[in-house]
Amino acid sequence: MSIIEFWLEAKATIDRLIEQFLNSNRDWDLVDISSYILKDGKRFRGTLNMFFTVALGGDIKDSYGGALAIEILHSASLALDDIVDLDATRRGDKAAWVVYGNRKVIFITNYLIPTALRIIQTSYGDDALNTSIELWKDTSVGALRDMYDNSDYIRTIELKTGSLFKLSTVLSAYASKHYNTKQQMLDVGKYLGIIYQVIDDFVDYKTKKVEEIDGSAKQLFKYYREGKLEEYVRSVYLEYKQKYDELISNIPFQSKYLSEIRSLPEFLANGLLKEANIDKI
């Protein structure tokens, strides 16, 4: 099965898990807001968790708790980001705060986030919970650096984006019971997250006016101004793809998945580029 086929099947499964999660909480007064926040989405992060779980020899059903929790955390973080950034659209529709207002969205995300962490603890234990809390803290630090510190672009995107990718991949070590691969799987997520975000920031320069650029992409302006944006982005992509390739050679993945594992950086990058009608870097 190709990674695209796996993603399509995993996405359908994650959508079903989210629907079941919402149906089990029909007593919420704010269930409609939760449904709105969690709807749609590419489900890349949850898919990575499911994919690496089976690649490590685990049962895909053991990844369901992690995949669900990751997508809840990701969607909640986006809803909060939209409030902070005053972004009026999300996933092709109005942002949740535009529809429901800031207060309700903040209240419901404050419920969703600990609920997701509880799912992780219930599914994989206290060590997985502690790891998840530390990564969620890193996400918050990354958001602060994104807004107020332009000193280290790579560190910013590792924290801002890489942390949830790291959560996606490290939970596969727990789900597959390959606990000895925990640090390696954290690094897998780190490298994929950096690759994903640098391409995403590059796309911003190709699809927006310069004055509309915000977030971590603003830290790339000096390369844009000097006419070196493509060169820099390509160098980051190749550097972290090489690190990723070297790393996965030392992880006990099942051989039948190795080809698709190696293709993941290209899959993530090309997905972002093609969505923006960009052929290549």
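Each residue, glycine too, has its Cβ placed from N, Cα and C.
Cβ neighbours of ARG91 (isopentenyl diphosphate binding site) (same chain, under 8 Å, six or more residues apart in sequence): LYS39, ASP40, GLY41. The annotation isopentenyl diphosphate binding site is assigned in Swiss-Prot to LYS42, ARG45, HIS74, ARG91.
Sequence-distant neighbours of ASP81 (Mg(2+) 1 binding site) (same chain, 6+ apart, CB under 8 A from its CB) are ASP87, ALA143. The Mg(2+) 1 binding site annotation in Swiss-Prot covers ASP81, ASP85 and rests on similarity to another entry.
Swiss-Prot lists ASP81, ASP85 with the feature Mg(2+) 2 binding site. Look at ASP81 (Mg(2+) 1 binding site): DSSP puts it in a helix.
According to Swiss-Prot, the mutagenesis experiment TYR124 to Ala carries the annotation: Generates the same C30 product as the wild-type. Taking Cβ-Cβ distances under 8 Å and a sequence separation of 6 or more, the neighbours of TYR124 (mutagenesis position) in its chain are GLY65, GLY66, LEU171, TYR174, ALA175.
Per Swiss-Prot, mutagenesis LEU164 to Ala is noted as: Generates only one C5-prenyl unit longer C35 product. LEU164 (mutagenesis position) is surrounded by 24 other CB atoms, counting those within 10 A of its CB over all protein chains shown. Taken residue by residue with DSSP, LEU164 (mutagenesis position) is part of a helix.
Swiss-Prot documents TYR174 to Ala as a published mutagenesis change and attaches the note Generates the same C30 product as the wild-type. Packing around TYR174 (mutagenesis position) is summarised by its Cβ count: 27 other Cβ atoms lie within 10 angstroms of its Cβ, all protein chains included. Reduced to three states, the DSSP call for TYR174 (mutagenesis position) is helix.
Site extent for isopentenyl diphosphate: the farthest pair of Cα atoms among LYS42, ARG45, HIS74, ARG91 sits 15 Å apart.
Taking only the Cα positions, the spacing between LEU164 (mutagenesis position) and LYS42 (isopentenyl diphosphate binding site) is 14 angstrom.
Around HIS74 (isopentenyl diphosphate binding site), a 10 Å sphere centred on its CB holds 23 further CB atoms from the protein chains shown. HIS74 (isopentenyl diphosphate binding site) and ASP85 (Mg(2+) 1 binding site) are 16 Å apart (CA-CA, integer value). Within the set of binding-site residues (LYS42, ARG45), the lowest number of other Cβ atoms found within 10 Å of a Cβ is recorded at LYS42.
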